[in-house]
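**Student:** My structure is below; once you've seen it, I'll send some questions.
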Amino acid sequence: MARGLQGVMLRSFGARDHTATVIETISIAPHFVRVRMVSPTLFQDAEAEPAAWLRFWFPDPNGSNTEFQRAYTISEADPAAGRFAVDVVLHDPAGPASSWARTVKPGATIAVMSLMGSSRFDVPEEQPAGYLLIGDSASIPGMNGIIETVPNDVPIEMYLEQHDDNDTLIPLAKHPRLRVRWVMRRDEKSLAEAIENRDWSDWYAWATPEAAALKCVRVRLRDEFGFPKSEIHAQAYWNAGRAMGTHRATEPAATEPEVGAAPQPESAVPAPARGSWRAQAASRLLAPLKLPLVLSGVLAALVTLAQLAPFVLLVELSRLLVSGAGAHRLFTVGFAAVGLLGTGALLAAALTLWLHVIDARFARALRLRLLSKLSRLPLGWFTSRGSGSIKKLVTDDTLALHYLVTHAVPDAVAAVVAPVGVLVYLFVVDWRVALVLFGPVLVYLTITSSLTIQSGPRIVQAQRWAEKMNGEAGSYLEGQPVIRVFGAASSSFRRRLDEYIGFLVAWQRPLAGKKTLMDLATRPATFLWLIAATGTLLVATHRMDPVNLLPFMFLGTTFGARLLGIAYGLGGLRTGLLAARHLQVTLDETELAVREHPREPLDGEAPATVVFDHVTFGYRPGVPVIQDVSLTLRPGTVTALVGPSGSGKSTLATLLARFHDVERGAIRVGGQDIRSLAADELYTRVGFVLQEAQLVHGTAAENIALAVPDAPAEQVQVAAREAQIHDRVLRLPDGYDTVLGANSGLSGGERQRLTIARAILGDTPVLILDEATAFADPESEYLVQQALNRLTRDRTVLVIAHRLHTITRADQIVVLDHGRIVERGTHEELLAAGGRYCRLWDTGQGSRVAVAAAQDGTR
């Protein structure tokens, strides 16, 4: 087949054809067929990500030598076996792809490549409020991949434009929160007008319909709903009435509305929004700095020009020396150069000092706001994040913001103004030599684009490899005793490391030549060689004065380095803006509000009585984790929450500690709604022991007395005795004065008992124990149970446990399933009922009851 300019360009960017062999074709709908293929080499270049597509070269149905290029989304993939499938809409009249898909037989082959422009859906670290998917039948394969990737608790709104009566027969992926709306096409505005008029704040839009419809959709998303550019993926998959894609010969392409080989990216321009997006958070945080940052950019441009001026004068001084100018003229130019050099340095220092003053004031106010905000956020906000992410927010992001305010804008402006200023000056001196300097720049930009395209699929793989190797390295270090005893060969880390190195070699080795050429293109020696060669030619032919080469020798050789500075300056700017976004998103988090007028306690409710009154709660709107739970906990009793994983046990307990606020209903302690209590007051009534025992850096005594810092040593030791941890503390190197921390040397059960001692000393009337024996060995578990028995005296205790034998003596056992109470009663009552609790017990949850009974006999 003929391969024209398009094929040459693709190959110059590193694209290569792979041969795919058809395995089978399956009719999914009357006009929708799935073609399954296999290619041993395709997935060396391609990455089977959701919504990623491949380029195919289809033969001309008229039998000519032309190949037509079309793009289709990967609907199935098994990279290890080299198998994949694409879905093709069969159009009438049929074009090259439809004709091929209708008639292709198993064993037929076709050329396919993965390079150049394939978009894919990347799951963000921070999920949006929901996904708005907009398209038509050609978009369904890609959207199905997205739907299968989106977590079940994230809503999806899907608008599909119907062009054919059979479009609705195309199967869609399943999702519990997916809502689909088919829109019959009347004109190009039909799809856009069908989008619900609502607040789409923090939603992400993926729009891939026909080109004319996309333009209308884009306008509505931008102008009426206020979607920012970063929250819209807009790409036309086909053009009504015009064939998409290219061909590899001179014959015209047949008209066919199919997915194009080069989908046309549409951009959305930010406009005043009715909604609010996290993507716009950085601009809100930096709004007070807008004028100073703009002014600093203008001043930085002037300072950069002032700093370039001495070099220009130095060049002119050299030209005067060569031409034999007088001493007075030389001294005048020399003193002017020195004066401008000093002036530029002083202006740069003054600008930096001014920006540091602005940054210091802004950073102080920001840190005060951030610390105040953190003190008012619900505890659930902290437990849902690792300490590393919070440290990054408070320390790293604020430092990145310092660079943004004080250095990023001046650096970025200087990186742009300096080469432009140099280039303008050199063009004034001699435009012919200056024009030659663009040669290495074009080479650099072309190679950079090629490397970006070739590395696209590998970048995702590299990120996954990095995450995998981090986990493997941690396991390798933790398993050193076993690895050394049984031999290093028994460790998978070495094999994984070899595979990782092989992946990096396979990725980077083919790019080595281009990277070397890119490095050479920006070196001063390259520019010097070009200047010397071009200048010599012009001087030898009497087209240029030799003295005019001096400016190029002084300034032209640094042109490449100045261009590299643009990337570094803009990189710092992007990092700072991302940090600003993280900080503002935190400042926008919902706080735990305290009602201004606390309600009086209800009559008849004891101070330690806890009431869950028709409580409903969900971590995301519309996805309840706790549903209409009503429950009363009496003083001096133990209430146990049991149920399968994900039933809502820990969530219900944390609601009592007000880690989050309920959506509906109320939780009362002593007759008062906990939302009417300040945090300090609430935690004098409710104490808790978390599933993972938390120790702070301090002595054992300080860890126990965390809630009562002024408690005397005698009270601390009494609490430790009641928690069955006193003897273990005495065995520590310095007893109660031993400094503990993350690596305290205490076992899981011992850490649990230490935190129980902390709760005992706090003497709260209500106590929450989340998985109190989760990390305990049998001996420690027995001691923890003894401590729990002591805690029930005159206290309301809520216990969560998966191991049912630990709560057989609870006064009340509540069985949860999917956030609802399905059973409640004592251990004996629930076993006799033969319901969910009985089934949990029979499946082995109570297998250790004999051990527990034996231990109970010794109490």
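Just so it is clear, glycine is given a Cβ too, placed from its N, Cα and C backbone atoms.
This is the original sequence, none of the listed changes applied.
Annotations for this protein, taken from Swiss-Prot, read as follows:
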BINDING   Gly643, Pro644, Ser645, Gly646, Ser647, Gly648, Lys649, Ser650  ATP binding site
DOMAIN    15-122  domain 'FAD-binding FR-type'
DOMAIN    293-575  domain 'ABC transmembrane type-1'
DOMAIN    610-843  domain 'ABC transporter'
MUTAGEN   Arg70 to Ala  No change in FAD-binding and in activity
MUTAGEN   Tyr72 to Ala  Decrease in FAD-binding and loss of activity
MUTAGEN   Thr73 to Ala  Decrease in FAD-binding and loss of activity
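Buried or exposed, and what's around them? Tell me for each listed feature.
**Tutor:** Counted within 10 Å of its Cβ, the other Cβ atoms near Ser647 (ATP binding site) come to 21, all protein chains included.
Across the range of the domain 'FAD-binding FR-type' (15-122), the DSSP-based residue counts are 11 helix, 50 strand, 47 coil.
Cβ contacts within 10 Å of Tyr72 (mutagenesis position), excluding its own Cβ and spanning all protein chains shown: 25.
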**Student:** What is the average pLDDT across the domain 'ABC transporter' (610-843)?
**Tutor:** 84
**Student:** Please list, in sequence order, every residue of the chain apart from Gly643, Pro644, Ser645, Gly646, Ser647, Gly648, Lys649, Ser650 whose Cβ lies within 8 Å of the Cβ centroid of the ATP site.
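**Tutor:** For the ATP site the neighbour list reads Thr651, Leu816, Asp817.
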**Student:** What count of other C-beta atoms do you get within 10 angstroms of the C-beta of Lys649 (ATP binding site), across all chains shown?
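**Tutor:** There are 26 such Cβ atoms around Lys649 (ATP binding site).
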**Student:** What does the structure give for the C-alpha distance between Ser647 (ATP binding site) and Arg70 (mutagenesis position)? Integer Å is fine.
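**Tutor:** So the alpha carbons of Ser647 (ATP binding site) and Arg70 (mutagenesis position) sit roughly 48 Å from each other.
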**Student:** Taking the Cβ of Pro644 (ATP binding site) as the centre, count every other Cβ atom within 10 Å, in any protein chain shown.
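**Tutor:** Excluding its own Cβ, the number within 10 Å is 14.
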**Student:** Mind checking which of Gly643, Gly646, Gly648 has the fewest other CB atoms within 10 A of its CB? They're the binding-site residues.
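**Tutor:** Candidates: the binding-site residues Gly643, Gly646, Gly648. Fewest Cβ atoms within 10 Å: Gly646.
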**Student:** Least buried of the recorded positions Thr73, Ser645, Ser650, going by other Cβ atoms within 10 Å?
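**Tutor:** Fewest other Cβ atoms within 10 Å, among the recorded positions Thr73, Ser645, Ser650, is found for Ser645.
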